[in-house]
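Data block below; observations after.
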Amino acid sequence: MPKAPKQQPPEPEWIGDGESTSPSDKVVKKGKKDKKIKKTFFEELAVEDKQAGEEEKVLKEKEQQQQQQQQQQKKKRDTRKGRRKKDVDDDGEEKELMERLKKLSVPTSDEEDEVPAPKPRGGKKTKGGNVFAALIQDQSEEEEEEEKHPPKPAKPEKNRINKAVSEEQQPALKGKKGKEEKSKGKAKPQNKFAALDNEEEDKEEEIIKEKEPPKQGKEKAKKAEQGSEEEGEGEEEEEEGGESKADDPYAHLSKKEKKKLKKQMEYERQVASLKAANAAENDFSVSQAEMSSRQAMLENASDIKLEKFSISAHGKELFVNADLYIVAGRRYGLVGPNGKGKTTLLKHIANRALSIPPNIDVLLCEQEVVADETPAVQAVLRADTKRLKLLEEERRLQGQLEQGDDTAAERLEKVYEELRATGAAAAEAKARRILAGLGFDPEMQNRPTQKFSGGWRMRVSLARALFMEPTLLMLDEPTNHLDLNAVIWLNNYLQGWRKTLLIVSHDQGFLDDVCTDIIHLDAQRLHYYRGNYMTFKKMYQQKQKELLKQYEKQEKKLKELKAGGKSTKQAEKQTKEALTRKQQKCRRKNQDEESQEAPELLKRPKEYTVRFTFPDPPPLSPPVLGLHGVTFGYQGQKPLFKNLDFGIDMDSRICIVGPNGVGKSTLLLLLTGKLTPTHGEMRKNHRLKIGFFNQQYAEQLRMEETPTEYLQRGFNLPYQDARKCLGRFGLESHAHTIQICKLSGGQKARVVFAELACREPDVLILDEPTNNLDIESIDALGEAINEYKGAVIVVSHDARLITETNCQLWVVEEQSVSQIDGDFEDYKREVLEALGEVMVSRPRE
């Protein structure tokens, strides 16, 4: 606070009271007048016949001056430390000071005549003591107490340096309160930065303890010296009017405080570098809006409500201010183009990188079970750890009862009740039912997991997840590792799922049957639609039409403004202002809260379109392809087929179905000539060209080449024609010149489809072609098959592809191939009945 100018100094209260001045003036007062007053004061003290009334008056005035001096010194000390006291003359402190002075004060006697000489400027304290010496000692102790318990400022400091210093002083606290706060802070460090903070505080406290002088010695001398120096320089600071302090933000800091500030800034730099290193090591970054008080109250709710979260991967933003809403008991399908972050979102939910309510147990089925000696059924049962603990306790208590310990009977009864409540008796039957539905026969259910392939171990993992029934079950492409029969069972089983479900799938038929809601990932946001995938598709198409109309209307308005003489910038600004007014009007009408996001000009809605095309073949006389009297079996195994006899024409549309392991893929290899029959022969037209899509398609690609180079080398195509062919099958232009080994599974599949088209086949033989394709690409494949004039033989677990292409169903069973009478719904019913399941007929929403 600036002081009055030197020309009109405030008159000190002690001027003119030479007769009643106290000895404290020798220590506290300043200037040449001080010395004169001190001299007069000693002369007055020498008079031994002082009246008793004058002595009492001196004591009263002495107490008043002490209070004034205390206030002045405290104010200077607060100014020096960057503090501001809201109420300097606190009533409680005054009473305490008065009581202390009364205790310390002594009547006029010989002791008072032994007043020590004033302290020299060097700060060396002379021996002896009186009322004022005791007061100075108390003041130094109060300063120590204030350093231990700094008073809370009434108003926050504007200078951030002061704030940093006050924060830096906290680790040096040595009082009871400081110890309690320190112990609380050390109890549970949240992360490595918090632990580093605690370590830094400990180091600072040790440094301060080492450098701290004795309380009764150097510290008091130092403080007295600082006080006298500041008082001596006070008049010069008044002349400057506080300008130097305003210019220099560090002017009010002592050397000790500057040293602490330097240490604090160095610590902050270390923390910042650690955070930067941590961010560089992690590929993903997540941010989320702070939860409101209402959301915090609903932490135990069964629903999930996450607002304004963002996720980026490898520097690419996947979600920006997106909202996630999941209602308990509903079954959600998460859809969107490949590579936009669907799987990433599931992993962040499972890892609780997002704020999921703690009472919701989350399970993401993504890893296959460990390959060991554990039978498949036991691997499923062991997932329920609670049941295992209860069974172990049951055995222990039964052993105690057999030994005559009757005290275990009561606890054993409670264990039985818990086992009944969890359905422990039916646990094994439930596990075997799930395994059977996923394609495990009784012998396979008891087979050790180490004897299964990766795909079958993935099925065991899926069975464990279904057996556990978590509050929120998340499945990422669950049908990829399943055959058609297992997909039919899983589809039917999940329609009766009573808990919350979140599925990522490219199987439109699966989403139509299972899901009650669709979450669409589009433009880094999540959009919600009630109903199954078919309902979503209709609503989304309508929404895109409306957006296109609004965009065209906006472009028309911009064109009119430009024609009227407005620049492009001015026209866009005026259009944005009109959008803002319209947005505010809608908010007032709907009584919505104001959005902080400024309206942006509409962009043309992007239609994600993929179109597959296969060139039409020339006509060939039937039969173009067939197996006659074929028997085949792998060496050392029983035959898969016996006496196969059938032919295929140019207009054939055949889907081969059956459980895994019966030989569907083997049958396709026999038709392509890649396998030679044990008996019989494969016959084909001599002009026939076969296009074969193998589900192990990566083996036929040259990984070191780019897609463009691969097609150019194989078919002698010009550069532009090769790129056009890749573009027709939905491969992005930037991927045309990237090495095939760096492409995703879906991108590699598109390269193989482009290669098939370049071969101009007469017959398409496709083994699980929908793996790694998104829904739009599967639709495009179905349309291409329908338009294709040649024969098509497909093995697929995608029900919609089968039904959309009107394929005849040929089932492989009992070493033979036979055609099914009826459609796909009849086949589904037949599969479920064979498993002892009842077909669920869910009404479409």
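Indices start at 1 and increase along the chain as displayed.
Quick reminder: no glycine exception, Cβ is built from N, Cα and C everywhere.
Summarising the annotation, Swiss-Prot assigns domain 'ABC transporter 1' to 304-548.
The feature ATP 1 binding site is assigned by Swiss-Prot to GLY336, PRO337, ASN338, GLY339, LYS340, GLY341, LYS342, THR343. Cβ contacts within 10 Å of ASN338 (ATP 1 binding site), excluding its own Cβ and spanning all protein chains shown: 18. DSSP classifies ASN338 (ATP 1 binding site) as coil under the three-state reduction.
Where Swiss-Prot documents LYS342 to Met as a mutagenesis experiment, the accompanying text is: Does not inhibit ribosome binding. Reduces ATP-binding. Inhibits ATP-binding and reduces protein synthesis; when associated with M-664. Shows an enhanced association with polyribosomes; when associated with M-664. Does not inhibit IRES-mediated protein synthesis; when associated with M-664. On its own chain, LYS342 (mutagenesis position) has LEU334, VAL335, GLY336, ASP476, VAL504, LEU521 as residues at least 6 apart in sequence with a Cβ closer than 8 Å to its own Cβ.
Under 8 Å, Cβ to Cβ, and six or more positions away along its own chain, GLN367 (mutagenesis position) finds SER461. Record note (Swiss-Prot) on the mutagenesis of GLN367 to Glu: Does not inhibit ribosome binding.
Under its mutagenesis entries, Swiss-Prot includes HIS506 to Leu with the note: Does not inhibit ribosome binding. DSSP assigns HIS506 (mutagenesis position) to coil, not to a helix or a strand. Its Cβ taken as reference, HIS506 (mutagenesis position) is surrounded by 22 other Cβ atoms within 10 Å in the chains shown.
The domain 'ABC transporter 2' feature in Swiss-Prot is assigned to 625-840; the stated evidence is sequence analysis.
For GLY658, PRO659, ASN660, GLY661, VAL662, GLY663, LYS664, SER665, the entry in Swiss-Prot reads ATP 2 binding site. Sequence-distant neighbours of GLY663 (ATP 2 binding site) (same chain, 6+ apart, CB under 8 A from its CB) are LEU640, PHE641, VAL812.
Record note (Swiss-Prot) on the mutagenesis of LYS664 to Met: Does not inhibit ribosome binding. Reduces ATP-binding. Inhibits ATP-binding and reduces protein synthesis; when associated with M-342. Shows a reduced association with polyribosomes; when associated with M-664. Does not inhibit IRES-mediated protein synthesis; when associated with M-664. Under DSSP, LYS664 (mutagenesis position) is assigned to a helix (H, G or I) in the three-state scheme. Spatially close to LYS664 (mutagenesis position) yet at least six residues away along the chain are ASP483, ILE656, VAL657, GLY658, VAL795, VAL812, judged by Cβ distances under 8 angstroms.
Looking at Swiss-Prot, you'll find the mutagenesis GLU768 to Gln noted as follows: Does not inhibit ribosome binding. Reduces protein synthesis; when associated with Q-477. Sequence-distant contacts (6 or more apart, same chain, Cβ under 8 Å) of GLU768 (mutagenesis position) comprise GLN695, VAL795, SER796, HIS797.
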Around the ATP 2 site formed by GLY658, PRO659, ASN660, GLY661, VAL662, GLY663, LYS664, SER665, list the extra residues of the same chain whose Cβ is within 8 Å of the site's Cβ centroid. ASP483, THR666, VAL812
Neighbour tally for GLY339 (ATP 1 binding site), based on other Cβ positions within 10 Å of its Cβ: 15
Averaged over the domain 'ABC transporter 1' (304-548), what pLDDT does the prediction give? 90
Residues close to ATP 1 site centre defined by GLY336, PRO337, ASN338, GLY339, LYS340, GLY341, LYS342, THR343, Cβ within 8 Å: LEU521
Reported as an integer number of Å, what is the Cα distance between HIS506 (mutagenesis position) and ASN338 (ATP 1 binding site)? 10
Give me the CA-CA distance between SER665 (ATP 2 binding site) and PRO337 (ATP 1 binding site), in Å, as a whole number. 29
Where PRO659 (ATP 2 binding site) falls in three-state DSSP terms: coil
